[in-house]
Amino acid sequence: MTALHSVSKTPAIKEEEEDGDERDGRGVPLGPRNHDYRGRKGDEESGADTVTSPITFEKKKIAPRASTHSEQSILSSISLKSMVNQHRQQQLQQESSTGAGTGFVDRKQQIQSPAMVSILRKNSAEENVRSSHSSKLGEGQIDGRKASASKEIGKTLPFTDDQRSNPELDPTNSVVDVSRGKNTKSKTVFNELEDDADDDDEVRQKNLTTQALRKLSSFKMNASSNLRLSKENKAKESSSSSTSSVSSSSTSKVENIVDKLTTTNSSSMSQLRFGNTNVIIDSVNHAAKPPHQQMLRKPSLEFLPQPASSTNLNFNSNKHKSNVRQISNPKKPLYIPAVLRKVSETNITNDDLLNATLSSYYKKASNLEHGFNPSKSQSASVQNANNLRIISSQSSVQSNTSSILESYKNKISSYLFPNSIPNSDRINLIPTISNRNSARVNPPTKDHWIPDSKRNSCRYCHKPFTLWERKHHCRHCGDIFCQDHLRHWLYLDSQANFIMINELNNGGINGGGTLCKICDDCLVEYENLSTTNHNANTNEDNINVEEGEDDDNDNRKKLRNYYKNRQMNALFRPKKGGSSQEHATVDRDTTTPIQVKSNDEEADNENTGGEQEEGNDVLGSVIGSVPANWNWSSF
């Protein structure tokens, strides 16, 4: 059965191929021939029921692919590109003759917009290649389509000639159905274009052609006007360069011409398409412009960012600077040690410290004297303790200001070079205390001083004087001592007499005093005098309730008499180290200070014994043994 089937199929297929070739030659449309084949071979198929219907194949003639562009678009592109190429060649020749050499764009425009120059050069190269290629392709298509001259410009749409892209518009397209059943038949479907769609396409194509022709005409007019104006400008520039001075009328004419050039250039703007964006560029012709206008000219590219105004930049920068904190601001530490602090911040001088120290010292001493009165309350003792604290603190402040070092320097210089410092300056070096209303107090007199040649050793310890152990005069007695036995300081007036505490508070006998060095013997004498004065004051306080203030005047008179007697008998004072006979003679002649005691006072002294004297001695030693400027750093 397989052999018969293969033999029976072979002549039928051959016959159908021959019939198809004949129909193709006569121009008859192709169609299936299944019914003819079935009519002739019906007996054979009826005899063999198992044999299926044969598969038929039809040949389809494929039409050649049409071009992607319409004839109208090809012609318009050829005409436009040819005109552009001619115009560019003319401009290149003019620039080469004038020596510009930049190509397409001025030098200042190249500096302002280098991206514009690169775009123009790239576009010119691409357009030249495209124009040459399109011209060749257009000529070949025109020669190939001369046979079918029935078509007119604008009647065919671009991208619609390809029959394969839209299968519904192809009249030769047919659908073949393959059937394996006995009663299946193939049918062909023919679709034709509608008349309304054809009319709309013709109207659109006509509008496109008219727009292309208008662009061509406007471009030709602009090119001719630009060439004419550029020639006129070159002629005027050459004439203006030959002449040395140009009148105001000529400058106005040149400005008018420049305005015309700008208007024509602005009208002759063209658009270039890069991808999906349209970029507006100036025309290729760039007429000569004055330098001030060329500096003001800016590139007209839409995609180039415009620089912001300078005022806005300055405002933003100033605003930014105001908000930023400076790094170099001076910083002050939270705490400054006492050593690093400036003395000027306290506004305290050395004189202020000295006066405060001395005044507080004598206030303390006077308070201690009045503190022995049993009628006083406990507030006096508290005040005395506070005064002692003030004295110690002020003494330490005085040492920090280095006043002691300065005083020692002045003293050393005065001892080594006594004639170098005048008496007026030497007086100023000695610290004094005086009333506010009184003049400066003169230093103690030196008339009672013993000459240096009279003693070769200390009067108290007999230590010989050498280069290292120097001689020191006591300002009160005038004798010569070593440094170890001349270390006390007390106030003396101009006659080298002691100034007591009460007198110092009242301004002193002579209106003030000077702080001077005294020996140990003079200190004992001062203590005895202070204790005597204290006893007299305490007794007078008890009597003043009845007698009044008459006793105060008596005490002052007694003190004055004491000083007069002391001055008279200063030469007859006994000296340590002398013989017993000398002491005896001196004791006979010397006078002691007058001590006035009442009967009640003598009785009190007899009852109490030596307890009160011991207490007074302790008080006197405390007052006189510590110098006024003593502090912890003087060891």
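Cβ atoms are placed via backbone N, Cα and C, with glycine included.
Here the original residues are kept at every noted site.
Here Swiss-Prot notes a mutagenesis experiment, P337 to S, with the remark: Decreases interaction with and activation of TOR1. Record note (Swiss-Prot) on the mutagenesis of P337 to A: Mildly decreases interaction with and activation of TOR1 in response to glutamine. Sensitive to rapamycin. Under the heading of mutagenesis, Swiss-Prot lists L340 to A and annotates it as follows: Decreases interaction with and activation of TOR1 in response to glutamine. Sensitive to rapamycin. According to Swiss-Prot, the mutagenesis experiment R341 to A carries the annotation: Abolishes interaction with and activation of TOR1 in response to glutamine. Sensitive to rapamycin. If you look up Swiss-Prot, you'll see C458, C461, C482, H485 marked as Zn(2+) 1 binding site. The Zn(2+) 2 binding site annotation in Swiss-Prot covers C474, C477, C519, C522. Record note (Swiss-Prot) on the mutagenesis of R475 to A: Decreases localization to the vacuolar membrane and results in rapamycin sensitivity; when associated with S-522. In Swiss-Prot, a mutagenesis experiment is listed as C522 to S, annotated with the note Decreases localization to the vacuolar membrane and results in rapamycin sensitivity; when associated with A-475. The mutagenesis experiment V626 to A is recorded by Swiss-Prot, whose note states: Increases activity in presence of glutamine.
Everything Swiss-Prot records as a feature, shown here on the structure.
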residue : record                : CB count, 10 Å
P337    : mutagenesis position  : 7
L340    : mutagenesis position  : 7
R341    : mutagenesis position  : 10
C461    : Zn(2+) 1 binding site : 12
C474    : Zn(2+) 2 binding site : 25
R475    : mutagenesis position  : 25
C477    : Zn(2+) 2 binding site : 21
H485    : Zn(2+) 1 binding site : 17
C519    : Zn(2+) 2 binding site : 26
C522    : mutagenesis position  : 23
Quick one: of the binding-site residues C461, C474, H485, which has its CA closest to the CA of C522 (mutagenesis position)? C474
What DSSP gives for C522 (mutagenesis position), in three states, is helix
Of the recorded positions P337, L340, C474, C477, which sits closest to H485 (Zn(2+) 1 binding site) by Cα distance? C474
Which Cβ among the binding-site residues (C458, C482) has the fewest C-beta neighbours inside 10 Å? C482
Whole-number Å only: compute the distance from the Cα of R341 (mutagenesis position) to the Cα of C482 (Zn(2+) 1 binding site). 40
Pairwise CA distance, P337 (mutagenesis position) versus C519 (Zn(2+) 2 binding site), rounded so that it is a whole Å: 40
Measuring Cα to Cα, how far is C461 (Zn(2+) 1 binding site) from C519 (Zn(2+) 2 binding site) in Å? 12
Other residues near the Zn(2+) 1 site, CB within 8 A of the CB centroid of C458, C461, C482, H485? S457, R459, Y460, H462, K463, F481, Q483, D484, L486
Non-site residues, in chain order, whose CB comes within 8 A of the mean position of the CB atoms of C474, C477, C519, C522 at Zn(2+) 2: R475, H476, G478, D479, F481, L486, I518, D520, D521, L523
Could you state the whole-number distance in Å separating the C-alpha atoms of C477 (Zn(2+) 2 binding site) and C458 (Zn(2+) 1 binding site)? 14
If we check Cα distances from R475 (mutagenesis position), which of the binding-site residues C458, C482, C519 wins as closest? C519
As a whole number of Å, the Cα atom of C458 (Zn(2+) 1 binding site) is distant from the Cα atom of C474 (Zn(2+) 2 binding site) by 11
Quick note, C474 (Zn(2+) 2 binding site) and L340 (mutagenesis position): C-alpha atoms separated, nearest Å, by 40
